[in-house]
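Engineer: Provided herewith is a single structure, encoded as structure tokens, for subsequent inquiry.
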Amino acid sequence: MKLLENSSFEAINSQLTVETGDAHIIGRIESYSCKMAGDDKHMFKQFCQEGQPHVLEALSPPQTSGLSPSRLSKSQGGEEEGPLSDKCSRKTLFYLIATLNESFRPDYDFSTARSHEFSREPSLSWVVNAVNCSLFSAVREDFKDLKPQLWNAVDEEICLAECDIYSYNPDLDSDPFGEDGSLWSFNYFFYNKRLKRIVFFSCRSISGSTYTPSEAGNELDMELGEEEVEEESRSGGSGAEETSTMEEDRVPVICI
């Protein structure tokens, strides 16, 4: 998995880390190419020892309410029971796990994550509504201006109409956001098989009474570090320019 540069996401992410007084919101949106690199290939070989890539794995039912009757299982007497569980191929499951590893490294390792920690979401509209409700309840009026910008940027990057949407819902021991003071969190994967790309949207709210600046994550530290490097380069001369091949993994997004 390779992180793809996206200036729109970078601008949005700066607005997804905010202090509301009662809580601190820390969110980010990232785009990843599903093209496997060296470490990914090695991990994929180990992953396939437990089952072939095409084998289907059972996922947990989505953590949603108000599901349509078509997504509810029925007893022999015809009575509605719990929500139906979806399945995904082991290769897709690997992509989800690899995305988590890339996004949270080096602080967390998700290599042992299992299919029951993931869910396939019932619809795009439900996910959009869930995200909007969480962020609006946290930042109120400030989210009204950000909302169209956010979803337009995601759609341009991944073509939402073509995506399968998954979520990561671990137990407390495995949850990277399960620290004391955590009010809510979500982790959504927008997977476009045609583009071989995943957009990962992760966000959490931490109670202001338990929040410490270090919990803002590596994003803030990296931003501060980059500013320091820029200041040093201005005073100490220009350094070697970095080159990037991230754009080589991109293909044009054409929504049909």
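Cβ from N, Cα, C; glycine included.
Keep in mind the model shows the original residues, not the substituted ones.
The following feature annotations were taken from Swiss-Prot:
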{"type": "MUTAGEN", "residues": "Lys35 to Arg", "note": "No interaction with RNA pol III and impaired recruitment to tRNA gene promoters"}
{"type": "MUTAGEN", "residues": "Ser60 to Asp", "note": "No change. Weaker repressive effect on RNA polymerase III transcription; when associated with D-68 and D-75"}
{"type": "MUTAGEN", "residues": "Ser60 to Ala", "note": "Stronger repressive effect on RNA polymerase III transcription; when associated with A-68 and A-75. Much stronger repressive effect on RNA polymerase III transcription and loss of phosphorylation; when associated with A-64, A-68 and A-75"}
{"type": "MUTAGEN", "residues": "Thr64 to Ala", "note": "Much stronger repressive effect on RNA polymerase III transcription and loss of phosphorylation; when associated with A-60, A-68 and A-75"}
{"type": "MUTAGEN", "residues": "Ser68 to Asp", "note": "No change. Weaker repressive effect on RNA polymerase III transcription; when associated with D-60 and D-75"}
{"type": "MUTAGEN", "residues": "Ser68 to Ala", "note": "Stronger repressive effect on RNA polymerase III transcription; when associated with A-60 and A-75. Much stronger repressive effect on RNA polymerase III transcription and loss of phosphorylation; when associated with A-60, A-64 and A-75"}
{"type": "MUTAGEN", "residues": "Ser75 to Ala", "note": "Stronger repressive effect on RNA polymerase III transcription. Stronger repressive effect on RNA polymerase III transcription; when associated with A-60 and A-68. Much stronger repressive effect on RNA polymerase III transcription and loss of phosphorylation; when associated with A-60, A-64 and A-68"}
{"type": "MUTAGEN", "residues": "Ser75 to Asp", "note": "No change. Weaker repressive effect on RNA polymerase III transcription; when associated with D-60 and D-68"}
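So that I understand the layout, could you describe where these features sit and how close they are to other parts?
Structural biologist: Around the Cβ of Lys35 (mutagenesis position), 12 further Cβ atoms fall within 10 Å across all displayed protein chains.
According to DSSP, Ser60 (mutagenesis position) sits within a strand segment. Around the Cβ of Ser60 (mutagenesis position), the number of neighbouring Cβ atoms within 10 Å comes to 17.
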Engineer: Give me the CA-CA distance between Lys35 (mutagenesis position) and Ser60 (mutagenesis position), in Å, as a whole number.
Structural biologist: 26
